[in-house]
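Quick notes on the structure that follows.
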Amino acid sequence: MTNIRKTHPLLKIINSSFVDLPAPSSLSSWWNFGSLLGVCLGVQILTGLFLAMHYTSDTATAFNSVTHICRDVNYGWLLRYLHANGASMFFICLYLHVGRGLYYGSYTYSETWNIGILLLFAVMATAFMGYVLPWGQMSFWGATVITNLLSAIPYIGTDLVQWIWGGFSVDKATLTRFFAFHFLLPFIVTALVMVHLPFLHETGSNNPTGIPSDPDMIHSHPYYTIKDILGFLVMLTALASLVLFSPDLLGDPDNYIPANPLITPPHIKPEWYFLFAYAILRSIPNKLGGVLALVMSILILAIVPILHMSKQRSMMFRPLSQCLFWLLVAVLFTLTWIGGQPVEHPYIIIGQTASTLYFLIILFLMPMISLVENYLLKW
């Protein structure tokens with residue numbers, strides 16, 4: 001008799017996606033981040049749902065409702081900090097997942113890669129709108145500064161900004177719509193994930209060597225499910241440690257001051273996971289140029305498959321490309337640091353140098369080094 005998981009209309013979809021899915025036998029821990037992102041998304045949706053039951057999206061009461069959640073709701077403080085720090089874990093896993101894709105050449109699965117870029121944009125939009133909801137100083141001024149960037153778009157810019165604001169400044173209408181979109185977007189992200197996975201399963205997973213592994217496949221369950229569970233435990237331990245020992249480590253103290261349109265904070269900055277893009281934005285003196293550079297800092301991932309010049313897929317056997325990759329990682333850390341610093345010497349020139357290097361490495365140096373490595377293969 002055939003097992004029910006192979007015949008039941010719903011169970012067979014789950015079976016083919018998680019149980020009997022053929023996977024390369026050589027997958028390292030870098031392949032854990034997809035499942036970790038799934039757990040992060042689940043944690044965020046659940047904690048967010050319970051927070052939404054107590055939150056009020058009104059400028060007069062939003063800040064107080066967050067205080068009420070932390071002080072008066074049973075385990076409200078835990079929900080709030082799990083949600084805030086869960087976002088940080090989400091982005092750590094996201095950036096490591098993208099970095100894995102770049103290092104091992106997973107971007108050659110173009111459909112999966114492009115849907116992944118859409119997912120990245122959707123998660124970034126969700127996180128930005130979520131940062132506005134507590135209605136602290138950094139929430140208000142962050143929303144004002146970032147939405148104002150759209151005014152750099154020629155002809156329609158000013159009208160577009162006022163349309164998003166729902167008035168002539170960030171106010172009650174803005175907060176209400178941001179809450180609505182912040183609630184809606186995670187479900188759109190979930191839908192995109194459900195498109196991301198079938199495209200991946202259509203081609204099968206890449207592996208660290210970058211060599212086709214069709215003759216050497218194993219079942220996902222139990223081999224990789226056990227490995228994923230270990231990943232869950234490590235990540236959830238890290239998240240629990242952050243939430244219980246230092247919940248405000250990654251937040252901004254200014255967000256504990258209620259939003260005041262009459263007092264500008266001395267240094268407006270987004271959450272840490274956007275600082276690299278914020279540094280690229282600030283490094284260009286022209287407003288429209290800065291906005292274009294900001295968008296391109298993420299959108300550049302879409303042209304990475306076109307720039308792949310190497311005869312080998314993975315960087316595992318390409319030491320010169322490896323050096324460039326880790327230089328790129330160092331540049332991103334530098335940009336993250338610069339994004340959190342005031343706009344003054346020497347931070348301005350460091351930011352401009354790092355921004356130039358970021359685009360230079362991806363657009364020119366990586367393809368050139370790949371061609372050099374191709375030539376060296378002949379020796």
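Just so it is clear, glycine is given a Cβ too, placed from its N, Cα and C backbone atoms.
When Cβ atoms from all protein chains are considered, those within 10 Å of HIS182 (heme b b562 binding site) total 21, not counting its own. Secondary structure at HIS182 (heme b b562 binding site), as computed by DSSP, is helix. Annotation source Swiss-Prot lists heme b b562 binding site at HIS83, HIS182, citing similarity to another entry.
Sequence-distant contacts (6 or more apart, same chain, Cβ under 8 Å) of HIS196 (heme b b566 binding site) comprise THR112, ILE115, GLY116, LEU119. Positions annotated as heme b b566 binding site by Swiss-Prot: HIS97, HIS196.
Take the CB of THR176 (variant position) and look out to 10 A: across all protein chains shown you find 16 other CB atoms. In the three-state DSSP assignment, the secondary structure recorded for THR176 (variant position) is helix. Under its natural variant annotations, Swiss-Prot gives THR176 to Pro the following note: In strain: Isolate TK 17308.
The ubiquinone binding site feature in Swiss-Prot is assigned to HIS201. DSSP gives HIS201 (ubiquinone binding site) a helix state.
According to its DSSP assignment, ALA240 (variant position) is helical. Cβ neighbours of ALA240 (variant position) (same chain, under 8 Å, six or more residues apart in sequence): none. As a natural variant entry, ALA240 to Ser appears in Swiss-Prot alongside the note: In strain: Isolate TK 17308.
Swiss-Prot lists THR264 to Pro among its natural variants, and the accompanying note reads: In strain: Isolate TK 17308. For THR264 (variant position), the count of additional Cβ atoms within 10 Å of its Cβ stands at 13 [all protein chains shown].
Considering only the binding-site residues HIS83, HIS97, HIS201, the residue whose Cα is spatially closest to the Cα of THR176 (variant position) is HIS83. With a 10 A radius on its CB, HIS201 (ubiquinone binding site) counts 15 other CB atoms from all the protein chains. Of all the recorded positions listed here (HIS83, HIS201, THR264), HIS201 has the Cα closest to the Cα of HIS97 (heme b b566 binding site). Between the C-alpha atoms of HIS182 (heme b b562 binding site) and THR264 (variant position), the distance comes to 25 Å. Cα spacing between HIS201 (ubiquinone binding site) and THR264 (variant position): 50 Å, rounded to the nearest whole number. Cα spacing between HIS83 (heme b b562 binding site) and THR264 (variant position): 27 Å, rounded to the nearest whole number. Here the Cβ of HIS97 (heme b b566 binding site) has 20 other Cβ atoms within 10 Å, regardless of which shown protein chain they belong to.
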